[in-house]
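Just below is one structure, and these are the notes that go with it.
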Amino acid sequence: MSATSVDTQRTKGQDNKVQNGSLHQKDTVHDNDFEPYLTGQSNQSNSYPSMSDPYLSSYYPPSIGFPYSLNEAPWSTAGDPPIPYLTTYGQLSNGDHHFMHDAVFGQPGGLGNNIYQHRFNFFPENPAFSAWGTSGSQGQQTQSSAYGSSYTYPPSSLGGTVVDGQPGFHSDTLSKAPGMNSLEQGMVGLKIGDVSSSAVKTVGSVVSSVALTGVLSGNGGTNVNMPVSKPTSWAAIASKPAKPQPKMKTKSGPVMGGGLPPPPIKHNMDIGTWDNKGPVPKAPVPQQAPSPQAAPQPQQVAQPLPAQPPALAQPQYQSPQQPPQTRWVAPRNRNAAFGQSGGAGSDSNSPGNVQPNSAPSVESHPVLEKLKAAHSYNPKEFEWNLKSGRVFIIKSYSEDDIHRSIKYSIWCSTEHGNKRLDSAFRCMSSKGPVYLLFSVNGSGHFCGVAEMKSPVDYGTSAGVWSQDKWKGKFDVQWIFVKDVPNNQLRHIRLENNDNKPVTNSRDTQEVPLEKAKQVLKIISSYKHTTSIFDDFAHYEKRQEEEEVVRKERQSRNKQ
């Protein structure tokens, strides 16, 4: 009985031998008997993906069921280690979805447990596997940290070299590529400094290295220690004082204040705007004031003061750059005049020193002497409390025309302005005066008051103005010739001009009688320090130059 069963079993076992069969032979073999073999083989090689191409159809779930388990384990067990380019996707059952990103980001064994990276990175795909060693089970390395072995690469891609301080892979137990820790430490330890020795490139050539503490060598596990100069940190560099910059050469001449800017450039224009008042200074020596001031005030500047103080005063006044510059006057006079911001008669500090400047200027030019002798300018007593009369604002384009109006006792406005003034003069007749409050555009002050003495003669052209476009003329008599800053009159507002200040008026803007009384009172009582008389000689010279140019133009036109 027993012998027969043994022979029967031996005969059946010999007939059913298979190469990879089970250890215990049975009479019948079922499909379920192979599952332990497949499952065991799957567990051993679970981390070895056979995905050489990341774009295979494994992304899509299988549409039919399979009698065997689906996984990525290699079918061959010939003994060669698999080449895991991608991580495993885990056990795939029928109907489950398989996504590529599961292998690329964050899965156990994804990019971290595998020695070689997949083709998404730039490292080569065919490294020499002999350089990795054979210790440890392939694909079953433990991950030391979440980021410990990311971005690793085989040493063969470096030409068979290792990084300073990194032994061979056969002793690496942290599942990291050779030289990873040393490379990270080398990047952290980058310093600024010169390295006296040189680093050896993988091809054997010698190049000088700067700011490297660990370098690559040609030996598999040798270390190259580079003597580095004394380390210098960024903080030490930032703490060093900046190198002193060479000082720019200053112009020769009187010493000015520390950071005073140069005086503004004055452009020479024949029309005589506010930017071109006063003697034209020479370009090479803009700082020397005696030469420009010699024309309007030759004796005034030379006698009381030396030659250099005017040059000192000019930058001191121009450095604050007060809003619109007035006509060109002596800088000390202008500073004294517009430095006062109080009410009328508040120039307690300036009259004793500066106010007499207008008197000595009488000797500057004979024409001015005749005018002062024929007219009593700036009377001490003036009837400003008018019972009847009309007052108008006159805006001039240049102070040259103011000079000629005082010289010839005439004036001319625009065509519209002439009609308005002529109508007012004829309307008042002998009932009251018609006063004109003169101001130059952009000057920042009123320069005087004149009374209209005749109706407008539309058919006559004076031919003395800085521009030839004005037609008609009428006689005027100048009463006040003084510079009154706008801040003395800005509080007076005109109800017939949108309640704007009187200083913000157009040409031939009429001032209501009650407001006109206030303006006349302030102008008459204001103790001025400057006036156009200070530069009268300068405007005389400009007029002579214009006459020469006009005659030359006329002679060319005749030819």
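Using N, Cα and C of the backbone, Cβ positions are placed for all residues, glycine too.
Keep in mind the model is a prediction, meaning the values are calculated, not measured.
The feature domain 'YTH' is assigned by Swiss-Prot to 389-523. Looking just at the domain 'YTH' (389-523), the mean pLDDT is 94.
If you draw a 10 Å sphere around the CB of ASN441 (RNA binding site), it holds 12 other CB atoms from the protein chains shown. Positions annotated as RNA binding site by Swiss-Prot: LYS395, SER396, TYR397, ASP401, TRP411, CYS412, ASN441, TRP465, TRP470.
Annotation of the published mutagenesis TYR397 to Ala in Swiss-Prot: Strongly reduced binding to N6-methyladenosine (m6A)-containing RNAs; the original residue is retained in the structure shown. DSSP gives TYR397 (mutagenesis position) a coil state; it is part of no helix or strand.
Counted within 10 Å of its Cβ, the other Cβ atoms near ASP401 (mutagenesis position) come to 21, all protein chains included. The note that Swiss-Prot attaches to the published mutagenesis ASP401 to Asn is: Increased binding to N6-methyladenosine (m6A)-containing RNAs.
TRP411 (mutagenesis position) carries a strand DSSP state (E or B). Quoted from Swiss-Prot, the note attached to the mutagenesis of TRP411 to Ala states: Abolished binding to N6-methyladenosine (m6A)-containing RNAs.
The Cβ of TRP465 (mutagenesis position) lies under 8 Å from the Cβ of ASP400, ASP401, ARG404, CYS412, each of which sits 6+ residues away along the same chain. For the mutagenesis of TRP465 to Ala, Swiss-Prot gives this note: Abolished binding to N6-methyladenosine (m6A)-containing RNAs. The structure shown keeps the original residue.
Every protein chain considered, the tally of other Cβ atoms within 10 Å of the Cβ of TRP470 (mutagenesis position) stands at 20. Experimental mutagenesis is annotated in Swiss-Prot for TRP470 to Ala, with the remark: Abolished binding to N6-methyladenosine (m6A)-containing RNAs.
For ARG506 to Ala, Swiss-Prot lists a mutagenesis experiment annotated as follows: Reduced binding to N6-methyladenosine (m6A)-containing RNAs. Non-local neighbourhood of ARG506 (mutagenesis position): ILE393, LYS395, each in the same chain, at least six residues away, with C-beta under 8 Å from its C-beta.
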Worksheet, complete the sentence: Cβ neighbour count within 10 Å, max among the mutagenesis positions TYR397, TRP411, goes to TRP411
Worksheet item: Could you give the maximum C-alpha to C-alpha distance in Å for the residues LYS395, SER396, TYR397, ASP401, TRP411, CYS412, ASN441, TRP465, TRP470 that bind RNA per the record?
Response: 17
Worksheet item: Out of TYR397, ASN441, TRP470, which of these recorded positions is nearest TRP411 (mutagenesis position) by C-alpha distance?
Response: TRP470
Worksheet entry | TYR397 (mutagenesis position) versus ASN441 (RNA binding site) - Cα distance in angstrom | 6
Item to complete: Would you count the other CB atoms within 10 A of the CB of LYS395 (RNA binding site), including those on all shown protein chains?
Response: 19
Discussion item. Could you give me three numbers for the domain 'YTH' (389-523), the DSSP helix, strand and coil residue counts?
Written reply: 41 helix, 45 strand, 49 coil
